[in-house]
Amino acid sequence: MCGNNMSAPMPAVVPAARKATAAVIFLHGLGDTGHGWAEAFAGIKSPHIKYICPHAPVMPVTLNMNMAMPSWFDIVGLSPDSQEDESGIKQAAETVKALIDQEVKNGIPSNRIILGGFSQGGALSLYTALTTQQKLAGVTALSCWLPLRASFSQGPINSANRDISVLQCHGDCDPLVPLMFGSLTVERLKALINPANVTFKIYEGMMHSSCQQEMMDVKHFIDKLLPPID
């Protein structure tokens, strides 16, 4: 089962307090699990929204001397010209699309689903949103980058999400994924989707982590895009 997505445990879920009419699927960063993010969303939840925080499968990661840890795909390096795990990224995106499909089967239309993630998970959420034919409500991309950026056209994408709303957040003291990566990603996104729908927020003094103000901004973004419908 090594490296097989079926080996990952069931996601951590913050259920809706009443009938769920919208969902947030949020992907954690390298070496983490969904539990901490589920706790964070429990603190900013809205009663009609279900929050799903899946756990990545455990796999050897080249960046960390091939040690096995939860990872959505292999990471070779953190410089702009590092080789990327193309097949792993694409396979992981299919896993996320299957999670979206599952919620659609549960009665939540894809345009009432926000995809998001932190660091490696944020990178995967951006890549999935830009390549899927499932029309999504938005993406919250925290402290991350756009993977396989050379695979995208120079002009706007021809997919379901060319008008998608994106909230991208980054700390200005991030030592792992420098703020420059976030800035370059925002510029790339503005060429691929409607630039009016891309918001970039920078948090002073924040490292490769989250903060209370960022979570409030995430809550505002989610609640604005996924209002109650009953």
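All residue numbers here begin at 1 and follow the chain in the order shown.
In case you wondered, yes, glycine gets a Cβ from its N, Cα and C as well.
Unsubstituted: the structure retains its original residues.
Residues or ranges marked as active site, charge relay system by Swiss-Prot on the basis of experimental evidence: SER119, ASP174, HIS208. The annotation that Swiss-Prot gives for the mutagenesis experiment SER119 to Ala reads: Abolishes lysophospholipase activity. For the published mutagenesis ASP174 to Ala, Swiss-Prot gives the following note: Abolishes lysophospholipase activity. Swiss-Prot lists HIS208 to Ala among its mutagenesis entries, and the accompanying note reads: Abolishes lysophospholipase activity.
A coil conformation is recorded for SER119 (mutagenesis position) in the three-state DSSP classification, outside any helix or strand. Sequence-distant neighbours of HIS208 (mutagenesis position) (same chain, 6+ apart, CB under 8 A from its CB) are SER119, SER143, GLY171, ASP174, PRO175, LEU176, VAL177. Note on SER119 (mutagenesis position): other Cβ atoms within 10 Å of its Cβ, all shown chains, come to 25.
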